[in-house]
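Notes for the one structure printed next.
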Amino acid sequence: VLSPADKANVKAAWDKVGGQAGDYGAEALERMFLSFPTTKTYFPHFDLSHGSAQVKAHGKKVGDALSNAAGHLDDLPGALSALSDLHAYKLRVDPVNFKLLSHCLLVTLASHHAAEFTPAVHASLDKFLASVGTVLTSKYR
């Protein structure tokens, strides 16, 4: 559960991300594919090379979804319901992959916003991404 301080940290961090959410999403996907090659199996139809238009487009979807979630911290299940359905019923993504992508997102955010990435912000963003992952995997049961 996100505390009021966590919510404030997430909102402040996401305000700094701003219009770069899609770029950060694409960078995090690239990090994930390089660090955890088994994740590539969900994207057999993608050109996974650096700077690929397909990775950038999917990164934008990731960034947009996280921006939506950051704007609805009090109702993540409602904000992410359609995405939860998509990943559980159609794409059938292994839930562990959300944790891997979350880790890569944290690394990406830390690399771009080192000064603002305090231990408290890190903890809040980690809790936020874990909450998003929990919602996205909630319909797997």
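Cβ coordinates come from backbone N, Cα and C, glycine included.
According to DSSP, the domain 'Globin' (1-141) comprises 110 helix, 0 strand, 31 coil. What Swiss-Prot records for 1-141 is domain 'Globin', and it gives sequence analysis as the kind of evidence.
Every protein chain shown contributes to the tally, and the Cβ of His58 (O2 binding site) ends up with 17 other Cβ atoms within 10 Å. Residues annotated as O2 binding site in Swiss-Prot: His58.
For the natural variant Asn68 to Thr, the note given by Swiss-Prot reads: In alpha-2.
Cβ environment of Ala70 (variant position): Val10, Lys11, Trp14, Phe128 lie under 8 Å away, each six or more residues apart in the same chain. Under natural variants, Swiss-Prot gives Ala70 to Val with this note: In alpha-2.
In sequence order, Val93, Leu136, Thr137 make up the list of same-chain residues 6 or more apart from His87 (heme b binding site) whose Cβ falls under 8 Å from its Cβ. Annotated heme b binding site per Swiss-Prot: His87, in sequence order, evidence recorded as sequence analysis.
Quoted from Swiss-Prot, the note on natural variant Ala120 to Pro is: In alpha-2. Of all Cβ atoms in the shown protein chains, 12 besides its own fall within 10 Å of the Cβ of Ala120 (variant position).
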Mean predicted confidence [pLDDT] for the domain 'Globin' (1-141):
95
Inter-residue C-alpha distance, Asn68 (variant position) and Ala120 (variant position) (nearest angstrom):
22
